[in-house]
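Worksheet for the structure shown next.
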Amino acid sequence: MRKLNPALEFRDFIQVLKDEDDLIEITEEIDPNLEVGAIMRKAYESHLPAPLFKNLKGASKDLFSILGCPAGLRSKEKGDHGRIAHHLGLDPKTTIKEIIDYLLECKEKEPLPPITVPVSSAPCKTHILSEEKIHLQSLPTPYLHVSDGGKYLQTYGMWILQTPDKKWTNWSIARGMVVDDKHITGLVIKPQHIRQIADSWAAIGKANEIPFALCFGVPPAAILVSSMPIPEGVSESDYVGAILGESVPVVKCETNDLMVPATSEMVFEGTLSLTDTHLEGPFGEMHGYVFKSQGHPCPLYTVKAMSYRDNAILPVSNPGLCTDETHTLIGSLVATEAKELAIESGLPILDAFMPYEAQALWLILKVDLKGLQALKTTPEEFCKKVGDIYFRTKVGFIVHEIILVADDIDIFNFKEVIWAYVTRHTPVADQMAFDDVTSFPLAPFVSQSSRSKTMKGGKCVTNCIFRQQYERSFDYITCNFEKGYPKGLVDKVNENWKRYGYK
């Protein structure tokens, strides 16, 4: 029997989830109009198995089933970050800290560019539709939230764009809404790389004929990396190869020269226009809101060809209150880049994380106190240095508050983070504002305020390290069970717990 490779093969990923009892195959007819979304939200919020909708109302034989919650959390007994771990081919019990550190280790590996395979070895080419045969509105595309502006086909697929000189190929995730039978509209915003590449076409007079591909069911490692804010000019495909330890098989598109993962479930291709726009949104996003009737003109994608596998499967993310892919992937992957940036910048940072409970708006940095004291700096100087490093780079684009904590805090435990936050900083006095940096337009307090016109500021660094800790060790007792009593006594209590009468 062939060994499953869930990081490279999307269908192997699904099989692994099934083998681990982390998949519910729903054969009852389900309506893609809100019912799919409702089931997904309940599964996310209860850390339940991923739903595979095999009988969607309005679906044809091969187009399509839906896999929901592909990177949602699951029960701790199964490894709560198991689905994310499987995206990388790691043990399902791998912790999020270990996942972040593994991604950093992979950056030291030799990049492996994709390998071109013949059409006969590309399952995504099983069925091919030309432009006149494409009817996007006939697909069972989910309408995910009440008051969304439309049906969102693209929530967990991968856009592929390439600069005109072909030196930089970008794989990325950005939402996409069906407009009509031939068109999709979606976010193409600065400073995201998809916009930078689109602008490079505009610079040569081709703003309305930018080649694109939109791929679904790509290698899970690829969809994970496409969420990362990696440096400008770096092609994600080579880094994916380093993670996998092998090159991603790719095949040429039907209507342009872009190369797409050969095992993709579905591939839509055509041209993007920055000059032709359509109202996009609103959409229930990563911060947990749909703001009714608040759409915006966005660039238009014209679909000119479509290819797909037998019994194609569409992976779907349904953003909202934590925890879903916009937190588990985007948040943790930004944290990975944040930790690397700290290392490159010489900051005494031990770990970085974006706690899910903060809806991907907070970045927590765990500071090595001995390293901090060696800098002979002040809280004010250090906060400014940290803010200048992060808020002026793409890594800090979605972040609105950076929180500095001491090295006694487990930043992957939100209970400890919020304890440090509320007890170790004085509001305003220990917060340094950065009013000249770019705001994140999707943050609700930006989009629903006058700041939406300037797109500046609303960001700060919060110092949750006691001032004296910048100069010397500062002893205090944490008043909890694990840290507040001698280890021998803690062990004794744990050993005798059932004898005391507890279960």
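Every residue gets a Cβ built from N, Cα and C, even glycine.
At each noted position, the model has the original residue.
The active site, proton donor annotation in Swiss-Prot covers Glu285, and the record cites similarity to another entry as its basis. Neighbour density for Glu285 (mutagenesis position): within 10 A of its CB lie 22 other CB atoms from the protein chains shown.
Sequence annotations record features per position, and here Swiss-Prot assigns prenylated FMN binding site to Asn170, Trp171, Ser172, Ile173, Ala174, Arg175, Gln192, His193, Glu236, Lys394. In sequence order, Gln154, Trp159, Gly186, Leu187, Val188, Gln192, Ile194 constitute the residues six or more apart from Ala174 (prenylated FMN binding site) in its chain with CB-CB distances below 8 Å. Secondary structure at Ala174 (prenylated FMN binding site), taken from DSSP and collapsed to helix, strand or coil, is coil.
For Glu236 (prenylated FMN binding site), the same-chain residues 6+ apart in sequence whose C-beta sits under 8 angstroms from its C-beta are Thr169, Asn170, Trp171, Ser172, Ala222, Val225, Ser226, Met228, Ile230. The Mn(2+) binding site feature in Swiss-Prot is assigned to Asn170, His193, Glu236.
Record note (Swiss-Prot) on the mutagenesis of Glu285 to Ala: Abolishes catalytic activity.
Same-chain neighbours of the Mn(2+) site beyond Asn170, His193, Glu236, judged by a C-beta within 8 angstroms of the site's C-beta center, are, in sequence order, Leu161, Trp168, Thr169, Trp171, Ser172, Ile194, Ile197, Ser226, Ile230, Val234, Ser235.
In this structure, His193 (Mn(2+) binding site) is part of a helix by DSSP. Counting every protein chain shown, the Cβ of Ser172 (prenylated FMN binding site) has 20 other Cβ atoms within 10 Å. Note: the Cα of His193 (Mn(2+) binding site) and the Cα of Glu285 (mutagenesis position) are spaced 20 Å from each other.
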